[in-house]
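A.B. asks: This is the structure I want to talk about, given as structure tokens.
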Amino acid sequence: MKFIIFCAIVMAVSVSGFIVDVDTEDKWRNAFDHMLMEEFEEKMDQIEHGLLMLSEQYKELEKTKSKELKEQILRELTIAENYLRGALKFMQQEAKRTDLNMFERYNFETAVSTIEILVKDLAELAKKVKAVKSDD
């Protein structure tokens, strides 16, 4: 008997999700924003990991003074910085939207500040790499 009641409750809850009508455009936009922020967080993790790896390569560059390593690090820094500058413009534009609630606005503003910090860190590392005198 308890099992039948439990099944009825589960079925009622699952069906009630289909009965409640939500504006489909708003639902899509929130789903898009959620997916966008998940992708953004994943890419920022990758860039932060890449920045850590480039910092380690910079330490190696200080020891070896290799011209090839210096050029490789500068290329990777340039690519990451350009990617972040494009993402910064997009996130600033999204943060200006008027349909955002307080939580969504906070997410976009946090994304903007995160990107600005990473761009600054990449630029500082690029200055350090350029300052290293290579042997060649």
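The backbone N, Cα and C atoms fix where each Cβ goes, and this holds for glycine too.
According to Swiss-Prot, the protein carries these features:
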- Glu25 to Ala: Decreaced IgE-binding by some of the 24 patients tested (MUTAGEN)
- Asp26 to Ala: Decreaced IgE-binding by some of the 24 patients tested (MUTAGEN)
- Lys27 to Ala: Decreased IgE-binding by more than half of the 24 patients tested. Identified as a major epitope (MUTAGEN)
- His34 to Ala: Decreaced IgE-binding by some of the 24 patients tested (MUTAGEN)
- Lys43 to Ala: Decreased IgE-binding by more than half of the 24 patients tested. Identified as a major epitope (MUTAGEN)
- Lys59 to Ala: Decreased IgE-binding by more than half of the 24 patients tested. Identified as a major epitope (MUTAGEN)
A.B. asks: List the residues of the same chain that sit at least 6 positions away from Lys43 (mutagenesis position) in sequence and have their Cβ under 8 Å from its Cβ, in sequence order, or write 'none'.
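C.D. replies: Result: Ala87.
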A.B. asks: Please report how many Å separate the Cα atom of Lys59 (mutagenesis position) from that of His34 (mutagenesis position), as a whole number.
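C.D. replies: Cα of Lys59 (mutagenesis position) to Cα of His34 (mutagenesis position) measures 38 Å after rounding.
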A.B. asks: Among all protein chains shown, how many Cβ atoms are found within 10 Å of the Cβ of His34 (mutagenesis position), not counting that one?
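C.D. replies: Summing over all protein chains shown, His34 (mutagenesis position) has 12 other Cβ atoms within 10 Å.
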